[in-house]
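Participant: So Swiss-Prot lists these for the protein:
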BINDING   K397, R403, G404, Q435, K436, Y437, I438, K448, F449, D450, C492, N493, E583  ATP binding site
BINDING   R403  protein binding site
BINDING   E583, N585  Mg(2+) 2 binding site
DOMAIN    271-624  domain 'TTL'
MUTAGEN   K93 to E  Decreased monoglycylation activity; when associated with E-96
MUTAGEN   R96 to E  Decreased monoglycylation activity; when associated with E-93
MUTAGEN   K104 to E  Decreased monoglycylation activity; when associated with E-106
MUTAGEN   R106 to E  Decreased monoglycylation activity; when associated with E-104
MUTAGEN   K185 to E  Decreased monoglycylation activity
MUTAGEN   H192 to E  Decreased monoglycylation activity
MUTAGEN   K205 to E  Decreased monoglycylation activity
MUTAGEN   D328 to N  Decreased monoglycylation activity; when associated with N-330
MUTAGEN   D330 to N  Decreased monoglycylation activity; when associated with N-328
Amino acid sequence: MSCPPTPNPPFRPPSHTRVLRTPPLPPWVCLNSKSLSTGVGGQKNQLREASMENGERKKLSSTLSDGDHKEENKLKQGIPQDLSSSPKLDRYKIARQLTEKAIKERKIFSIYGHYPVIRATLRRKGWVEKKFNFFPKALQNLGSEDKSAETKENQEIALERFDDIHDVMSRLVKNEIPYLLWTIKRDVVDYHSLTCDQMLNHYGKTASFTTKIGLCLNMRSLPWYVQANPNTFFPRCYGLCTESEKQEFLDDFRRTVAASILKWVVLHQNYCSKVKGKSKKEEAKNSDPSPKKDPENPDLKLPSLSGQVVDTACKVCQAYLGQLEHEDIDVSEASTEALSEEEWNDLTQQYYLLVHGNASITDSKSYFAQCQALLSKISSVNPQTEIDGIRNIWIIKPAAKSRGRDIVCMDRVENILSLVAADSQTTKDNKWVVQKYIETPMLIYDTKFDIRQWFLVTDWNPLTIWFYKESYLRFSTQRFSLDKLDSAIHLCNNSIQRRLKNDKERSPLLPCHNMWTSTRFQEYLQKRGRGGTWGSIIYPSMKRAVTNAMRVAQDHVEARKNSFELYGADFILGRDFKPWLIEINSSPTMHPSTPVTAQLCAQVQEDTIKVVVDRKLDRNCDIGNFELLWRQPAVELPPFNGSDLCVEGISVKKAKKQMPPIASVGLSESLLDAPPKVRSARALMETVIRPPRTTVRQDWKREEAKVLSTTWSMPVMDAEVRGRAKPIYAFEVNDYQHVDNKSHKSGYTRVQSSKVPGVTLTSAQHPALFAQTMKPTQMTSSPPPTASGNHRDSSPFCPIVFEELWLHPNSQRRPSSCILQSRAQGWIRGIP
């Protein structure tokens, strides 16, 4: 909307009046660049009237200093060069032009979360932000770090300049559809309502590899998808909320106990051979067979274990080796000599004394060769033998939490099972997972570290993975030691370490912010003669681990075209520089907490935009430090056409069951022995004949109902007698048979006795029911028994034949009482 030139002359304040800098113009005010004039003292002042969209008018003035280029540079941010080079610009006119161009090119984006780098990168590329209407419900599910970042983001938005050109452009696109959504969680948006043109930085159903329990279960299925062994790059893991998983973990713990005893013997002898001639604890165990004394308490004798412990451990390891080499396939379970529960408990307790109680094994030197040979065979078939160590430490993690929350390390099986049992009654299944702790990690200056490696998935069919060339290391604040199982020593998560102070005994060569870039790490390896290790072992192994994890999870993810997601994988290096995959994180933190993350996190976000946005228009564009890791051939899905589906053949006709003739039901004798007392003949009929209440209801809108023909012997009384008398009647039931359907008649229900043609029972209550003329049936009526009361002895006692029953098509009411249900899909209804 254009505004006419202001007729008022430029305002010049008196010399003694200080020029005030008034607030900038709101976005709905139109400016006229012709009204700018040069004021006193080299300052530009203006006073104009501008029409607003709602009809209001305001008088605003703005003053710009000739030497103040900060505001001008801020204005030019995100503006093409051809527009920003002009000295006389209407910022709101530029905002409208840029907005119209962005709408035409579908460059509208929305951000939920603290992602200033993504916002600035998209703005430089001509994208316009539509302010995201976030949901408080989604904010409740965020962690404390996410909430603080979101609060900071909201404060930054609130403190923005009101006349910021990007804020103006955001108001202009408030009714437009964003074509790029960048959120901290997928549930923030309605995932299934997105159009195919909208990009989202998340996929659905990624819990199969972004949660600890999902990755644990998926890695077991890896051999079905890839010719690879998950035990070569993923430490074995178990869920602790199912009995089968608990038993598998218990068996693994016990096997590790046996292998640790053998390792103790080998390590003890190797250590003794290096310290010959020195008075050491391990040397004295073999030189002096007598029980050793504690150096801190000489009067306390340390326990000494017999060689039977080593024999039992060798027996267990030999059986385990046979399982790994598949020698137990043709052997029955009854023939195997497994340890009893009591023997397992005894072996475990002796192991605790050996490792934690500083006990020794008598004559352990004689078992050295046997233990070394057996361990060598196990190592050749079990790639995790080296990382197991001798302490048998396991790390217990919540199944679906992140940032190191509630993670503990334990080395006693009873403590692990007790932790799960105490929490199993109030939690869902698979809340806890237990994973073998890497007891022999690579250390830098006696300090443990892990590696955060990014990778990007842009499609699941075909699976397309981009691997980032840069990564960073996270150090612990404490020196590494297995004597203490504190999280500060064994967990390198920045969310945990940032709350702790660096240990004074830690090497001063480590950075105070506890992070290195991968480039700095390569320099460290180069100085120690291991410069080629990164390119030959570490980097390729991390690539293979990520590729295998994504290929096995491909069938579980809810794939969506035009979506992408950036993940963060955590690795720990062993002593042999082999990386071990620990977990994969969705929505990895991009908070610039250290100088390292401030550099790399901003860099990886900018490069992500290059891959997912720029590469759509130019396949040869710059993609930063990303490299294509894996792209499989696309799997063509067969088209679905329901019209081609048909079934040919002849249907099987179900044979009709023939109704056998039913003989006379002898109810007369039983009724005569104990005749019921009823008020009327109708009540008598309903009491004796009607089916149970659970009978399936018949569809009363059918055009006709097939019924049975039967004969009932009953007295016919006058109306005055039926209302008040309480006689006892005999009721005779005779043979009945199927009758063919007759022609349809309309009228009232009419039932007439063949022997008493003058007596007619008419139901005016149900006019839709009617019957044909009854056929007489030859039979002998049973006389009623003598009874006291007002019963008339002269009452006629004659049979009434119910021949056929018809149902009117327009009938909306059903008869009152059901007398008999036939097997020929028909009903006989009583007379009310």
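Even glycines carry a Cβ here, placed using N, Cα and C.
Original residues fill every noted site, and no substitution is shown.
Thinking about packing and proximity, how do these listed features fit into the structure?
Facilitator: Taking the Cβ of I438 (ATP binding site) as reference, residues of its chain lying under 8 Å away and at least six apart in sequence are, in sequence order, P235, I387, I572, G574, W580. Secondary structure at I438 (ATP binding site), as computed by DSSP, is coil.
Long-range neighbours of E583 (ATP binding site) (same chain, six or more residues apart, CB within less than 8 Å of its CB): K212, L215, A569, D570.
The DSSP secondary structure for K93 (mutagenesis position) is helix.
R96 (mutagenesis position) has a Cβ environment of 17 other Cβ atoms inside 10 Å.
Mapped onto three states, the DSSP output places K104 (mutagenesis position) in helix.
Under DSSP, H192 (mutagenesis position) is assigned to a helix (H, G or I) in the three-state scheme.
There are 13 other CB atoms within 10 A of the CB of K205 (mutagenesis position), with all protein chains counted. Secondary structure at K205 (mutagenesis position), as computed by DSSP, is coil.
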Participant: Suppose we draw a 10 Å sphere around the Cβ of C492 (ATP binding site). How many other Cβ atoms does it contain, all chains included?
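Facilitator: 26, counting other Cβ atoms within 10 Å of C492 (ATP binding site).
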Participant: Nearest to K93 (mutagenesis position) by Cα, among K436, C492, N585 (binding-site residues)?
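Facilitator: That would be N585, nearest by Cα distance.
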Participant: By Cβ count within 10 Å, point out the most packed of the recorded positions listed: R106, K436.
Facilitator: K436
Participant: Which Cβ among the recorded positions (K93, K185, H192, K397) has the fewest C-beta neighbours inside 10 Å?
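Facilitator: Looking at the recorded positions K93, K185, H192, K397, the Cβ with the fewest others within 10 Å is that of H192.
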Participant: For F449 (ATP binding site), identify the closest of the recorded positions R106, K185, H192, K205, N585, judging by Cα separation.
Facilitator: N585
Participant: Tell me whether K397 (ATP binding site) sits in a helix, a strand or coil according to DSSP.
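Facilitator: Its secondary structure by DSSP: strand.
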Participant: Nearest to H192 (mutagenesis position) in three-dimensional space, by Cα, is which of the recorded positions R96, C492, N585?
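Facilitator: Ranked by Cα distance from H192 (mutagenesis position), first place goes to N585.
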Participant: Tell me, how many other CB atoms lie within 10 A of the CB of F449 (ATP binding site), whichever protein chain they belong to?
Facilitator: 23
